[in-house]
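Enquirer: For reference, the structure I am asking about is given below.
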Amino acid sequence: MMKLKSNQTRTYDGDGYKKRAACLCFRSESEEEVLLVSSSRHPDRWIVPGGGMEPEEEPSVAAVREVCEEAGVKGTLGRLVGIFENQERKHRTYVYVLIVTEVLEDWEDSVNIGRKREWFKIEDAIKVLQCHKPVQASYFETLRQGYPANNGTPVVPTTYSSSVSGIR
């Protein structure tokens, strides 16, 4: 299923969830520092770069495209961390590891909407994400648990109380 919204086509899976893809962009293979970007809706908040998949687009291709647009980085795509559900917002996001090999000086979202990017130590990234993006904070817990990147990757359902979900 597809829906048009302004300049983009949104794709949905059979359950009506928006299909999304994102990357945990690490500075090196040691995976000690991760790149977060400022939210387009709340520029004072940090988020994991990612977004909606285009029609017929593979999740891995969408993830690489989204991080280039939102964070201005390119790199080596690694393992699939997992597929995460945000039941409150009806999103299903494929999350990958990306080892950054190139940092662009100017990129699409920096030019168009003034988006910023910043490197965070993992613990600090979890802290800044927990209050307003708890599903994104859970990406790191799943990464630590080391689920294999294969067809058996579990869908990780996440639900949070309405008091938390009202904070975007």
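Keep in mind that glycine also has a Cβ here, set from the backbone N, Cα and C atoms.
Those substitutions? Not in this structure, it's all original residues.
Straight from Swiss-Prot, here's the annotation block:
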DOMAIN    17-144  domain 'Nudix hydrolase'
BINDING   Gly50, Glu70  Mg(2+) 1 binding site
BINDING   Glu66  Mg(2+) 3 binding site
BINDING   Glu66  Mg(2+) 2 binding site
MUTAGEN   Glu70 to Gln  Loss of diphosphoinositol polyphosphate phosphohydrolase activity, but retains ability to regulate the ERK1/2 pathway
Enquirer: With DSSP, how much of the domain 'Nudix hydrolase' (17-144) is helix, how much strand and how much coil, in residues?
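Expert: The breakdown for the domain 'Nudix hydrolase' (17-144) reads 39 helix, 52 strand, 37 coil.
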Enquirer: Counting Cβ atoms within 10 Å of each candidate's own Cβ, which of the recorded positions Glu66, Glu70 comes out highest?
Expert: Glu70
Enquirer: In whole Å, note down how far the CA of Gly50 (Mg(2+) 1 binding site) lies from the CA of Glu70 (mutagenesis position).
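Expert: Rounded to the nearest whole number, the Cα-Cα distance is 7 Å.
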Enquirer: Calculate the distance in Å between the alpha carbons (Cα) of Glu66 (Mg(2+) 3 binding site) and Gly50 (Mg(2+) 1 binding site), and round it to a whole number.
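Expert: It is 5 Å, counting Cα to Cα.
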Enquirer: Around the Cβ of Gly50 (Mg(2+) 1 binding site), how many other Cβ atoms lie within 10 Å? Please give the count over every shown protein chain.
Expert: 25
